[in-house]
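These features come from Swiss-Prot:
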- Ala461, Gly462, Asp467: DNA binding site (BINDING)
- 1-78: domain 'Ubiquitin-like' (DOMAIN)
- 417-580: domain 'YDG' (DOMAIN)
- Ser649 to Gly: Non-phosphorylatable mutant; localizes only in nucleus and is unable to localize in cytoplasm (MUTAGEN)
Amino acid sequence: MWIQVRTMDGKETHRVDSLSKLTKVDELRVKIAELFNVEPERQRLFYRGKQMEDGHTIFDYNVGLNDIVQLLVRQAVAATVLPKDKEAELSDSDSGCGSAQSESDKGSTHGESDVQSAGASGQTDTADLIDPGFGFYKINEFVDARDLNMGAWFEAQIVKVTKTPAEDGGAEDIVYHVKYEDYPENGVVQLRGKDVRPRARTVYQWHQLEPGMIVMVNYNPDDPKERGYWYDAEIQRKRETRTQREVFGKILLGDAGDSLNDCRIMFVTEIYKIEEPGSAEGPGASSDSPLKKGSNGPECKVCKDDPKKNCRVCNCHVCGIKQDPDKQLLCDECDMAFHTYCLNPPLTTIPDDEDWYCPDCRNDASEVVLAGEKLKESKKKAKMASASSSSQRDWGKGMACVGRTKQCTIVPSNHYGPVPGVPVGTLWKFRVQVSESGVHRPHVAGIHGRSNDGAYSLVLAGGYEDDVDDGNEFTYTGSGGRDLSGNKRTAEQSCDQKLTNMNRALALNCNAAVNDKEGAEAKDWKAGKPVRVVRSSKGRKHSKYSPEDGNRYDGIYKVVKYWPEKGKSGFLVWRYLLKRNDEESAPWTRDGKERIKKLGLTMQYPEGYLEAVAAKEKEKENKNEDDIEETPTKGKRKRKSQSMEEKSSPTKGTPKKMKVEAYKLSKEQKALIKDDELNKKLWDEAMESLSLGPRFVNKVEEVFLCICCQEVVYQPITTECQHNVCRECLQRSFKAKVYTCPACRHDLGKNYQMAVNKPLQAILTQLFPGYSSGRC
């Protein structure tokens with residue numbers, strides 16, 4: 001097993017070979033020290049957001065084959081620092097991450113006192129007006145103030161009036177210091193005279209409204225049917241019917257010239273006159289104007305602020321009863337309120353903690369693993385056979401233990417028949433690669449299936465002495481009857497097999513009724529369910545049809561019959577006769593071998609495997625040379641033989657590149673591609689890969705990948721911007737009120753018609769048969 005180790009800045013990456021799942025983090029540090037010249041004490045290793053600590057194995061952190069572990073080098077510690085202080089210093093400075101606030105910051109109230117004083121002054125609505133001697137407005141006067149970001153008007157009060165030099169060098173400008181009544185957290189805001197005006201107080205009657213008038217209206221740009229904020233608007237037209245009155249206007253968004261045209265004003269009875277500067281009638285007129293607090297609508301859209309209605313949104317999230325506000329806690333995560341006596345268990349007093357989280361939002365601190373702490377015990381791994389085994393054998397070096405690095409998503413796991421893009425004769429070095437390709441999903445088990453559905457694939461590895469392999473047909477022995485306790489992979493037959501689990505699944509593939517007593521034979525065996533067959537090199541000693549190395553996909557077979565009999569071990573076993581039923585030639589035939597050459601099929605290795613093997617061989621050669629030099633000899637050292645030199649020296653010249661047979665499209669497929677005019681550019685890109693043979697299918701998969709689900713598009717919607725998305729994915733996006741293309745954010749509009757691209761769906765179904773299963 002091998003992994004990649006990369007520095008945090010990404011500048012240096014090295015492969016660490018000869019690892020096991022049981023390799024300790026301490027041992028890994030030693031190997032990293034040799035490659036990066038960094039002492040183990042200065043190494044901080046991270047994998048998937050977790051800091052790897054000594055005492056654990058890489059299996060504890062679920063590190064997979066060829067995965068990347070990040071290395072952060074600690075700064076060299078000064079010699080004067082005591083060892084007990086070392087850890088405390090490294091926690092913040094070396095990681096490059098900021099820690100919590102300092103004590104001085106926590107105790108600081110700078111910035112809050114101004115807001116609190118502003119809020120306190122806001123409570124004195126009856127304060128006397130003070131004339132500053134310049135400007136239209138007095139201190140403590142109620143006005144309407146514009147928010148410069150939104151362009152909307154809000155109720156405010158002037159707290160200070162000052163002068164500032166004009167930008168053009170003319171007369172001094174007057175600056176009004178105002179605070180918004182409903183938003184005290186904004187503090188005091190400085191505004192020019194054009195952004196402040198007397199509090200609106202005059203409501204226009206219907207007959208007074210005329211096109212071209214500039215008025216003040218309530219409008220919600222996000223949801224026009226709901227109550228929003230107050231904007232200036234120019235009336236464009238009005239219409240009156242027997243049942244309703246409608247006003248349409250242009251919403252003015254500040255002085256920048258931005259506007260929203262032809263907007264329907266929902267609240268026609270709340271259209272206000274814009275007061276001119278200096279037109280305030282007196283101190284009481286502004287504060288008692290119709291435009292007062294609450295004019296932006298009820299705070300709770302569920303209960304409409306009805307005090308008689310219970311509401312779990314604006315009040316206690318458990319009982320919803322509007323009482324005891326002094327005994328309510330507000331969750332700092334979800335902003336929901338909870339009565340102290342409604343919690344489970346109930347609280348007798350309000351907690352002193354600054355932050356409080358409800359039971360749904362709270363994270364259990366005991367389950368959080370902090371940097372420098374050991375991992376918590378995993379219940380799942382505690383149940384594994386390896387956890388309770390007393391064996392000292394290192395089981396973590398096998399390729400069956402490394403886990404998949406990718407997963408086949410072209411077809412579902414319960415797919416019958418060939419996997420698109422995997423021709424007969426495909427070779428893999430390890431079983432885990434067969435699993436990644438989707439041909440045979442289990443890493444170790446010989447049969448993949450479901451006892452209530454059937455078997456999808458099997459591996460012929462010569463594991464049972466009763467197996468007989470004749471190439472186009474073979475007799476297969478079922479699974480079970482062996483004691484595999486203690487994490488064993490194989491054992492001698494120790495009891496009778498039963499027609500259950502995978503044995504029953506394989507029996508369901510036979511075109512005959514299931515008989516768990518005597519077995520059954522199909523009258524028309526070709527009508528049975530197909531089984532993908534993989535032959536392993538482990539069966540080479542029993543069968544000449546097995547590959548010399550690795551695992552080979554040999555095509556589709558079908559179950560002819562199955563029956564119980566006494567095996568060579570003396571126990572009852574279930575036998576299955578399978579015959580080949582595939583259009584592609586078998587890989588051991590002349591035609592099959594020629595096809596393999598034409599398709600350019602060679603052994604497939606895991607990523608980084610060849611480099612790891614080469615490095616291991618080089619290390620072994622260097623070690624042998626060192627041993628020879630250290631061995632005392634009387635004469636001169638013998639010269640290497642010619643055969644050894646040829647073996648060690650690299651092959652001269654580049655190997656001749658084999659010509660791969662091009663992928664052939666049927667006339668129907670070519671016609672469908674031609675009909676898909678919307679994706680002509682993408683098809684032109686994909687068609688360039690026809691010369692690569694089976695890799696053409698992989699190219700099509702890459703080109704027509706849905707950006708949302710990362711699978712081949714199903715029921716594809718080709719958008720205006722020439723992107724393809726699954727209809728279900730786009731519907732989910734629209735349901736979340738996101739009306740843009742998931743790929744480029746082009747605005748599709750709320751009423752976008754989702755028409756399925758039928759030619760594209762048809763060609764994808766032919767290239768990837770069965771990929772639509774489970775996606776309806």
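Cβ coordinates are placed from backbone N, Cα and C, and glycine is handled just like the others.
Every position carries its original residue.
Structure with Swiss-Prot features highlighted.
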residue : record           : Cβ neighbours (10 Å)
Ala461  : DNA binding site : 21
Gly462  : DNA binding site : 17
Asp467  : DNA binding site : 18
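Taken through DSSP, the domain 'Ubiquitin-like' (1-78) splits into 15 helix, 25 strand, 38 coil.
One way to see the shell of the DNA site is to take the Cβ centroid of Ala461, Gly462, Asp467; the remaining same-chain residues with a Cβ within 8 Å of it are Leu460, Gly463, Tyr464, Asp469, Ser536, Lys538, Gly539, His542, Ser543, Ser546.
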